[in-house]
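Notes follow once the structure below has been shown.
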Amino acid sequence: MSQRKRYSLNVVTSPSIPSPTPSAPIRTNESNWEAASPASAASSFLPNVHHGGTVLNPGLGIMRSPSLNKSGAFGRSGSSGSSTVIEPSNIKLLLIGDANVGKTAMILSYCRELLTRAEMSRSARLRHQQQQQHKDLGLKKTVVNHRLSMKEKRKRYSSNDFEKEFKDINHFADETSDFGNPNIGDDNNHEMADPNEIVIETRSTIGIDIKTNLVNIDNRFFNVILWDTAGQERYQNAIIPSLYKKTNAVILTYDITNAKSFQSCMERWIVQALENFSSQDLLKARFFLVGNKIDLYKERQVTHYDVVQMVQEMQLKHGIKISGNFEVSCKWVNVVERTMNMIILDLVENGCFENNDPCVSITTSDDVQGHEQEFHDTVEEPFNFTRQRQHQLEKNNTVDITKPNDDIANNQSICCV
């Protein structure tokens, strides 16, 4: 055997040249999260399922924060440089109402899980390209297999057999070319539709569906938990006991094109909520009224006067104050998002959330107004900062013989001058 030279895979380097090391650790800030997030390029709230990395309504002070780990805990660095893991505070939103009023679509729109027509068109074209590649690959395999079979049976084939095989191949090509074409079945109305309009394709909720979203309000994290309930009566008995426990906001949802769903909020859903709320949970709960499908305003059956009248009836009959009433459309971008942000800010300002940070005390807007009133009461009386300087009277050393001497009363001896 001939001897072969063996080569080493290790590269020889000079010991005087150290290997390059980074001078400082690489830090990732929110701008990098936004640039790396695919949601910021495809949306005007986010494409993430539950968490995102873009700013929501900077005027409201709410920002969606990217998840740093699976548990959802975030680290806050102190002045000493050490970081402590603090769980975000929980805010539970419960959406109740009749079936087909759009509760599921509202939650998916807030979590940005609904696609627009432009995004649907891009995904359909991508799907069509992939199917076209599979089709071309399938045709090549079919032609190769056909040629192999022809070589094996060429002495048995006639002209009629060749014509039949040729027709079968053309029929297969026509079927695969039509499959997955995004232009087939589209109407002219779809071509004239708004590309930014959201396409709603949801199904009826069975039981309960829960979505979570992490938001940042003034550098404090809140875990927003949205509970989607079924509107059918057959699912109510199983979910009522644990439905209203630790609920911070009850969102009464109705369809503006369906007057019956609006009346159900007064006759059924608000009564059910008051019967199942505990006295302790009711103190930290607020009620909101949200009308959906305002894009169908021409078919409106619920007017603004009806809404104001129902709010007054709820307060007189049940003693419940409606903290806000809104009208939204899940087909319009950012409408549901702004409404949910206003509800969340109202809950935070009034201390209606589960505080998981023991170092932070809950201060509501009522407490702030009370402190301001006490301050104004104390300031009503003006302070007198003028000080009068009093001079100490010095005792005169001279003696007036015409007046009695005070030292005699003190049993002190005196001498006549």
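Cβ from N, Cα, C; glycine included.
What you see is the original sequence, not a version with the noted changes.
Pulled from Swiss-Prot:
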type: BINDING; residues: 97-104, 228-232, 292-295; note: GTP binding site
type: MUTAGEN; residues: G102 to D; note: Impairs interaction with MYO2
type: MUTAGEN; residues: I206 to N; note: Abolishes interaction with MYO2
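Secondary structure at K103 (GTP binding site), taken from DSSP and collapsed to helix, strand or coil, is helix. I294 (GTP binding site) carries a helical DSSP state (H, G or I). If you take the Cα of G97 (GTP binding site) and the Cα of I206 (mutagenesis position), they are about 14 angstrom apart, rounded to a whole number. Neighbour count (other Cβ atoms within 10 Å of the Cβ, all protein chains): 26 for G102 (mutagenesis position).
In terms of Cα distance, the recorded positions that sit within 10 Å of I206 (mutagenesis position) are T229, chosen from N100, G102, T229, I294.
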